[in-house]
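As written in Swiss-Prot, here are the features:
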- 30-87: domain 'FHA' (DOMAIN)
- Arg34 to Ala: Loss of function (MUTAGEN)
- Ser55 to Ala: Loss of function (MUTAGEN)
Amino acid sequence: MGSSSGSDVEAGFAKLQGEDFEYYMQTYSIILGRNSKKSTVDVDLSSLGGGMNISRHHARIFYDFQRRRFNLEVLGKNGCFVEGVLHLPGNPPIKLDSQDLLQIGDKEFYFLLPVRSILGGGPPIGPKQNVNYPVAAHYGGIGKKGGLFRGREREYYDEEEYDDDDDDDDGTGGKKMRRCDGAEGGGGYGGYGSCGSSGKASISGQLGQ
């Protein structure tokens, strides 16, 4: 059941994309950290090469229904980087935009949203089941400043459709999306905003087995 098929993709609210892993978010809230004898987390960054500075409960990504957006709550004492800015425990939750680069410990990965979520101003569809699918695979698609991977891309989405109803925010609501050509099963992973914004390096991997 933990595959990267189209049905799993459409049910996902968001995706975490690293250089050597993908994780499809299937619930409204997930915990990132490291597994211990007493408890487990949704995303075990320690096992993915996150290093020794990962707390058991290091961060939480959740959907804010009132503001219709995803947020990152920092729990671990060593904090998290979002787009190169360090955020520490006790700070207000950080708004996450598609293609934001996150770093927890030594692990870097991107936060990606599907186009359906962006167009609708909220999660695309309810989860088919309360399950998360971690997938260790390379997959085409992200672009950021000095991105981790490189590849082909094409524009396919305009930022004006993204309405987060937060005019008093930092103005980072809408972003122009790009989509990778190529990769089996359709380019751009079923419409995830995943190939970077204008003027940024793109990433393209190969679909893992």
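Keep in mind that glycine also has a Cβ here, set from the backbone N, Cα and C atoms.
Keep in mind the model shows the original residues, not the substituted ones.
Note that the coordinates shown come from a computational prediction; the quantities given were computed from them, not determined experimentally.
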Arg34 (mutagenesis position), DSSP three-state class -> coil
Rounded Cα distance in angstrom between Arg34 (mutagenesis position) and Ser55 (mutagenesis position) is 6
